[in-house]
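Worksheet: the structure to be examined is printed underneath.
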Amino acid sequence: RICYNHLGTKPPTTETCQEDSCYKNIWTFDNIIRRGCGCFTPRGDMPGPYCCESDKCNL
């Protein structure tokens with residue numbers, strides 16, 4: 001899977017991932033959008049990520 005992995009509004013960059021999904025999430029403590037490989041369960045009051053299963057789907 002190819003996922004975007006840039007922070008916030010930086011120019012898009014990608015990485016090739018072992019996982020079959022990508023995620024995008026806004027972290028509550030700094031309001032920065034993070035992107036990357038896989039999908040995860042948030043801790044505490046952090047909102048859940050947007051997860052998707054196609055190449056470059058997490059822009």
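Easy rule for this one: first residue shown is 1, then count along the chain.
Cβ coordinates are placed from backbone N, Cα and C, and glycine is handled just like the others.
Keep in mind that this structure shows the original residues, not the substituted ones.
What Swiss-Prot notes for the published mutagenesis of R43 to K is this: This mutation alters integrin binding selectivity. It provokes 1.4-fold loss of ability to inhibit ADP-induced platelet aggregation, 6-fold loss of ability to inhibit A375 cell adhesion to fibrinogen and 8-fold loss of ability to inhibit HEL cell adhesion to fibrinogen. The note that Swiss-Prot attaches to the published mutagenesis R43 to A is: This mutation alters integrin binding selectivity. It provokes 95-fold loss of ability to inhibit ADP-induced platelet aggregation, 71-fold loss of ability to inhibit A375 cell adhesion to fibrinogen, and almost complete loss of ability to inhibit HEL cell adhesion to fibrinogen. Recorded in Swiss-Prot as a mutagenesis result, R43 to Q carries the remark: This mutation alters integrin binding selectivity. It provokes 33-fold loss of ability to inhibit ADP-induced platelet aggregation, 5-fold loss of ability to inhibit A375 cell adhesion to fibrinogen, and almost complete loss of ability to inhibit HEL cell adhesion to fibrinogen. Quoted from Swiss-Prot for the published mutagenesis G44 to Y: This mutation promotes selective inhibition of beta-1 integrin; provokes 1.2-fold loss of ability to inhibit ADP-induced platelet aggregation, 11-fold loss of ability to inhibit A375 cell adhesion to fibrinogen and 75-fold loss of ability to inhibit K562 cell adhesion to fibrinogen. Under mutagenesis, Swiss-Prot gives P47 to A with this note: No change in ability to inhibit ADP-induced platelet aggregation.
Take the CB of R43 (mutagenesis position) and look out to 10 A: across all protein chains shown you find 6 other CB atoms. Remark: of the mutagenesis positions G44, P47, the most isolated position is G44 (fewest other Cβ atoms within 10 Å of its Cβ). P47 (mutagenesis position) falls within neither a helix nor a strand when secondary structure is assigned with DSSP, and so counts as coil.
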